[in-house]
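Per Swiss-Prot, the features are as follows:
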type: ACT_SITE; residues: Glu91; note: active site, proton donor
type: ACT_SITE; residues: Ser370; note: active site, acyl-ester intermediate
type: VARIANT; residues: Val386 to Ile; note: In strain: 63915
type: VARIANT; residues: Glu397 to Lys; note: In strain: 63915
type: VARIANT; residues: Met523 to Ile; note: In strain: 63915
type: VARIANT; residues: Asp533 to Glu; note: In strain: 45607
type: VARIANT; residues: Asn657 to Ser; note: In strain: 45607
Amino acid sequence: MNKPTILRLIKYLSISFLSLVIAAIVLGGGVFFYYVSKAPSLSESKLVATTSSKIYDNKNQLIADLGSERRVNAQANDIPTDLVKAIVSIEDHRFFDHRGIDTIRILGAFLRNLQSNSLQGGSTLTQQLIKLTYFSTSTSDQTISRKAQEAWLAIQLEQKATKQEILTYYINKVYMSNGNYGMQTAAQNYYGKDLNNLSLPQLALLAGMPQAPNQYDPYSHPEAAQDRRNLVLSEMKNQGYISAEQYEKAVNTPITDGLQSLKSASNYPAYMDNYLKEVINQVEEETGYNLLTTGMDVYTNVDQEAQKHLWDIYNTDEYVAYPDDELQVASTIVDVSNGKVIAQLGARHQSSNVSFGINQAVETNRDWGSTMKPITDYAPALEYGVYDSTATIVHDEPYNYPGTNTPVYNWDRGYFGNITLQYALQQSRNVPAVETLNKVGLNRAKTFLNGLGIDYPSIHYSNAISSNTTESDKKYGASSEKMAAAYAAFANGGTYYKPMYIHKVVFSDGSEKEFSNVGTRAMKETTAYMMTDMMKTVLTYGTGRNAYLAWLPQAGKTGTSNYTDEEIENHIKTSQFVAPDELFAGYTRKYSMAVWTGYSNRLTPLVGNGLTVAAKVYRSMMTYLSEGSNPEDWNIPEGLYRNGEFVFKNGARSTWNSPAPQQPPSTESSSSSSDSSTSQSSSTTPSTNNSTTTNPNNNTQQSNTTPDQQNQNPQPAQP
């Protein structure tokens, strides 16, 4: 190829490339201006408005007006320089240099996202103010069009307002936890002073809170608040705003320095605090908007009368005789037909001066013990055809966790031999539960649990009798909220509904969003009925007799966790029956309720009558909910038949001598389901047909746990 030809080719390619670049710019510009043409108009009234959100109950009665009760705006001249330096250090280093957007920061965020395969923001302080005022804060709403509008409005605002005005808007707009809106409000209520009278470490604490105000609340989470404050101070030092000496003095100042006793910031009843916290979380999850900083009307599913009655059960001795004031209770009640949470409470004797604090009702940091057996072991076994009747014979005999030499123990260290499935569940025997999970297979059990809203990062055979998980994320494990929703699927015939606290949101522009909860099939109707039929006997003959009400058709399961031998030796030091957690999950045709009881300090044991509180709280609340309602029992569905006290799938044998149908083998289990079904003379006694049954009272090694407790052996290795 000669030189003129090469030059012509280079010229052609250059022109083509330049044309593509120009076309891309024109097209991109066109798309950008299309997006920004739909952006809301800037309004000073919105930037400074004291927005509030009204919350209503399920009868459309006003519960709370959040945002109206505490907001004291700071004037620009009263904002201390150290606060400005702290805010720009942690939020926007180049705030005084950019004009609304920071191209250097955007490029840096882009490169970090490429390197870490994650999403990190490049928003300036001005963009954050725009987001708080006009847009959703949800990550899922970070669309290109939204980002374009946000950037455009930030540029517009920078042209119309000074940097001082923008900072003032921001300082007065942000939520600062405990019902406080704006940093001046927080200064007065946390320290009893105005902003311009606070110390450097106090200002650094306030500057760091807006990104996660409840997480960095110095009253509820002092360690996290101190870490965040010290990060702000470190950034101030790195930016040259404070000296090394100032930094050292500030970081060594206790986080509690100057904090006064927290006063109640709420204009709503104390019994609503836990529920409202979940309303706030669900509104943001479903809409992307924080109702504490965005004005809206929220219609919830709470039954205020039921909520108040639950509060009374917790905080008086009229319904339950509590052993002391320190014993804690957390529970959730859902409507089984739609998943609506009608009541929820996370603690007894809650502090009236903390807003939206820890809600134990949704925490997964305690073990739900044997309440996991119905949903992890037995329901999957019936669903997948491992068992075909409630009279199926299971083995309560010496057994190791599959793939290990670690034995599974019952509470009494004894064995009942061959017993029916119904009796194994009724008496909460551990060995048949673990063996059943092995037959079902870990993967199938995990899939079944997922269908009920419960997940583990990985499932182990110990999860047959425990909800323990190595992850602290609330996504994993069990809580009263999750268990009430899971058990509701038994009550309604097999449909899982996500727990819902809200049913409608009306935004400030008049638009609304309704939330209709569409359920998903979690199990066959036959599975749900067979489980219900077995769990009825838990209340009549088994471990749940403290929840029994003769006039009310209901079903449920007890649960108890326990201490390790080391914990007993070093901390508990008693031969009594003790437990860190006692639980009950149960339901009627209308409501499902799950109850956790224990002490905030796990090493404070439940003893004596304390071990009966969970079932008694459940019984008291179900009495209130069901009295005068003409409660209905469950009807046996097609595909099942009853023989005496047991329920069988069509085609399953119901006598000792008739042939059993073939059971599909588990593809994951190390042992097949070769157990046959039979009837027993009574579900209230072990089978007398088994000559190897042992008397639990003849064992030389006694457990220090209650009759419903499972052993907590070290996590077994997977085979």
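Our numbering is plain: 1 for the first residue shown, then up by one each step along the chain.
Positions of Cβ are set from backbone N, Cα and C atoms, glycine also.
Distribution of Swiss-Prot features across the structure.
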residue: Glu91; record: active site, proton donor; Cβ contacts under 8 Å, 6 or more apart: Leu125, Gln128, Ala207
residue: Met523; record: variant position; Cβ contacts under 8 Å, 6 or more apart: Ala379, Glu383, Phe448, Gly451, Ala489, Gly494
residue: Asp533; record: variant position; Cβ contacts under 8 Å, 6 or more apart: Thr390, Gln422, Ala555, Trp634, Val647
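Separation of the C-alpha atoms of Glu397 (variant position) and the residue listed as 'active site, acyl-ester intermediate': 18 Å, rounded to the nearest whole number. For the pair Val386 (variant position) and the residue listed as 'active site, acyl-ester intermediate', the Cα-Cα distance reads 20 Å. In this structure, Val386 (variant position) belongs to neither helix nor strand by DSSP; it is coil.
In the structure as shown, the Cβ atom of Glu397 (variant position) sits within 10 Å of 17 other Cβ atoms. Counted over every protein chain shown, other Cβ atoms within 10 Å are most numerous around Ser370 among the recorded positions Ser370, Val386.
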